[in-house]
Amino acid sequence: MKVGVLWLISFFTFTDGHGGFLGKNDGIKTKKELIVNKKKHLGPVEEYQLLLQVTYRDSKEKRDLRNFLKLLKPPLLWSHGLIRIIRAKATTDCNSLNGVLQCTCEDSYTWFPPSCLDPQNCYLHTAGALPSCECHLNNLSQSVNFCERTKIWGTFKINERFTNDLLNSSSAIYSKYANGIEIQLKKAYERIQGFESVQVTQFRNGSIVAGYEVVGSSSASELLSAIEHVAEKAKTALHKLFPLEDGSFRVFGKAQCNDIVFGFGSKDDEYTLPCSSGYRGNITAKCESSGWQVIRETCVLSLLEELNKNFSMIVGNATEAAVSSFVQNLSVIIRQNPSTTVGNLASVVSILSNISSLSLASHFRVSNSTMEDVISIADNILNSASVTNWTVLLREEKYASSRLLETLENISTLVPPTALPLNFSRKFIDWKGIPVNKSQLKRGYSYQIKMCPQNTSIPIRGRVLIGSDQFQRSLPETIISMASLTLGNILPVSKNGNAQVNGPVISTVIQNYSINEVFLFFSKIESNLSQPHCVFWDFSHLQWNDAGCHLVNETQDIVTCQCTHLTSFSILMSPFVPSTIFPVVKWITYVGLGISIGSLILCLIIEALFWKQIKKSQTSHTRRICMVNIALSLLIADVWFIVGATVDTTVNPSGVCTAAVFFTHFFYLSLFFWMLMLGILLAYRIILVFHHMAQHLMMAVGFCLGYGCPLIISVITIAVTQPSNTYKRKDVCWLNWSNGSKPLLAFVVPALAIVAVNFVVVLLVLTKLWRPTVGERLSRDDKATIIRVGKSLLILTPLLGLTWGFGIGTIVDSQNLAWHVIFALLNAFQGFFILCFGILLDSKLRQLLFNKLSALSSWKQTEKQNSSDLSAKPKFSKPFNPLQNKGHYAFSHTGDSSDNIMLTQFVSNE
């Protein structure tokens, strides 16, 4: 028969005089220190609580132990000094059988959830008469919590200035406040049945928030009720010493949170502490159902903070050597002080980001030793133990992890080919860089990693494979790859659904090159998860994106993905196009662009054919100039868009992508500014009836507005953002949106502002036309022109406005499929809309075109008839007669009025 082991946990309280054998031992908890009469003792008397674990074999030995505790009576004299046991109690009774430990509380002691032995590995049973704590012995941690006396907690606020000395229990000011509070509360509570002691446990900031703990032998409900009954007495006693804040005094019987750092607290309490020595900042915790949870933390190593300040001193005259030395100093500090506090994480990410931006702007190169220092720094802050602190940081800086990833990629691109190959394999990050040579033409590129997650020996593998067919053009200089398991835990996951990153995050950077197909292989971290999605981190929208990536194969442990380069018209406002509708959007884009370009060319041909017939009044001439430039601007913009769509979206050695962005931006702006010129013309001819601006002056205004303003905006945009590499997106050839400067606003704001202005102009003009002021009468020709302008503007402006309005929708709600389809549809067919509503809507142009086509048709028919008549008659059957056309007259009339015609008639008087 196997006998279980039993324990009786006993609680002793000693007082030790000067020179006592207990001394100052860290293993013994000092409860409080009192100054006593020096005549009786040579020094202060200290009170200790001693917790003893005593083993017994059966119930008889247990009874003997209980009786022994009862026989212990003060004072006891020891040879090392005067020791007095003031109380001795059994607290917890435990028995162990077959590896399972079960404990119950002794008389007047109880469990204080979640203090049941080891809260993580034990379960508190409350259904029985005596609540018991049950757990497996092999799971217990080194420190466990046993049954305690009944405790009641209380807090109140003192209207005095808080000082950091109140956080130090050894300081004089702490002792002053604590001793005064304990004396007054003890007087108020000493007559309560079961009351044993009261002790100040903490002071918090917020005036001075004092927390105290009352210990008693009665039940929690009885002790709490008694303390509440004498609450007024306690407040009056405290008010004699301190100015209390009204309504701040409260007591509660259950501490939701209680630990050695933040003390006790009830639900939703917040407690702020200064950081420990050597750090600057504060740490704030909130009491939640699971205990104290850190919600804010700014603890930055003092050395790091100083280093961050020193960085600004080298920016003005920075050199590669200075930057390299700075990174080396940062690496040394991190290596000597590896603590990954939230403040340290934020500070390191900020420093690395600043180094990256400075190096990119100054075109610095990064040596192999500097790159090794960067990877060592990254390995430290990507420690899997720091994930909890990353979670806290991401509450304040949501995209700090994205910023880190982008920074590491940018710094990696600064390593010259001559410093490669390099390979840094650390515990939490792997980095590899190679120079590209002609062997890539034959064998392609492969990058493989093997990393072990925390608390497991099973490796997680990953692989990047680029086929040799992707290197058939001029070769890139370098290929950089890196991988990390921790990044998958800290990069934000979309709020939609409960997805999680289930593999390593792998990054491959090929500068100045275009890759159209890449295969990726991932080991699953958790093989039981299903329905994998192949995604990439979208730096433009700061989220996971599946555009251009799809699942190739899935086994129980391995997922294979394929990613390709995709471009659609929808990138003008949003680079994210859901993969489910991408073929539709792409088809709409290119078919629509073909029709649009053809329509615009037709617009220009029609204008060229009938330019002289239409050019009569100043208003008509100016309108034609505007329409021609609108068509021309959109035509060139569409061509440049196609150029941008055919080059690599990330880089191009000749700068074609940057040029495409600039000219697309410029000519799309020109389109809108020429529309604004149309609006101004319309308002001018209606409102200022008797004012006539000179033709050359009106043209000067038109061309300055139509091309001058767009040129200024475009040049300023590229001049401000290109040096910091924030001008264009990394994934598509278009203006950037994700960075702080947001150069895309340099297009969106003017375009939408012009659309809004033109709507207002149309409304004003329509009102003026319906109710003209007395004396304001236009000529018939000018009024017809104005009506034509109004029709064109009224239809053309809403179409263009809606187009870019739906584009804004693709940014705000990138997951909405309707935004992308409508946006692509309206944008792709803009040229066709201009042909219909800007050219064919004009009745004069329509009539001229009809006449031209009719004349051509009649001429062909006449030629055919004459040819038929000649073939029916014999040769020379009629003598030559120079007057054979007598009686036949050809009438042709051309005019400049609205009823212009070109008509050919044949009549006979015979």
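Cβ from N, Cα, C; glycine included.
DSSP places the residues of the domain 'SEA' (148-256) in helix, strand and coil in these numbers: 41 helix, 35 strand, 33 coil. Per Swiss-Prot, domain 'SEA' is recorded for 148-256.
According to its DSSP assignment, ASN389 (mutagenesis position) is helical. For ASN389 (mutagenesis position), applying a Cβ distance below 8 Å and a minimum sequence separation of six or more within one chain yields GLU297, THR340, THR341, VAL342, LEU345. According to Swiss-Prot, the mutagenesis experiment ASN389 to Ser carries the following note: Decreased expression.
For 437-579, the entry in Swiss-Prot reads domain 'GAIN-B', with the evidence type sequence analysis. Along the domain 'GAIN-B' (437-579), the predicted structure has mean pLDDT 79.
Under its mutagenesis entries, Swiss-Prot includes SER570 to Ala with the note: Strongly decreased G protein-coupled receptor signaling.
Under mutagenesis, Swiss-Prot gives LEU572 to Ala with this note: Strongly decreased G protein-coupled receptor signaling.
For the mutagenesis of THR589 to Ala, Swiss-Prot gives this note: Decreased G protein-coupled receptor signaling. The structure shown keeps the original residue. Under DSSP, THR589 (mutagenesis position) is assigned to a helix (H, G or I) in the three-state scheme.
Per Swiss-Prot, mutagenesis LEU681 to Ala or His is noted as: Retains G protein-coupled receptor activity. LEU681 (mutagenesis position) carries a helical DSSP state (H, G or I).
Broken down with DSSP, the domain 'GAIN-B' (437-579) shows 17 helix, 51 strand, 75 coil. Between the alpha carbons (Cα) of LEU681 (mutagenesis position) and THR589 (mutagenesis position) lies a span of roughly 33 Å.
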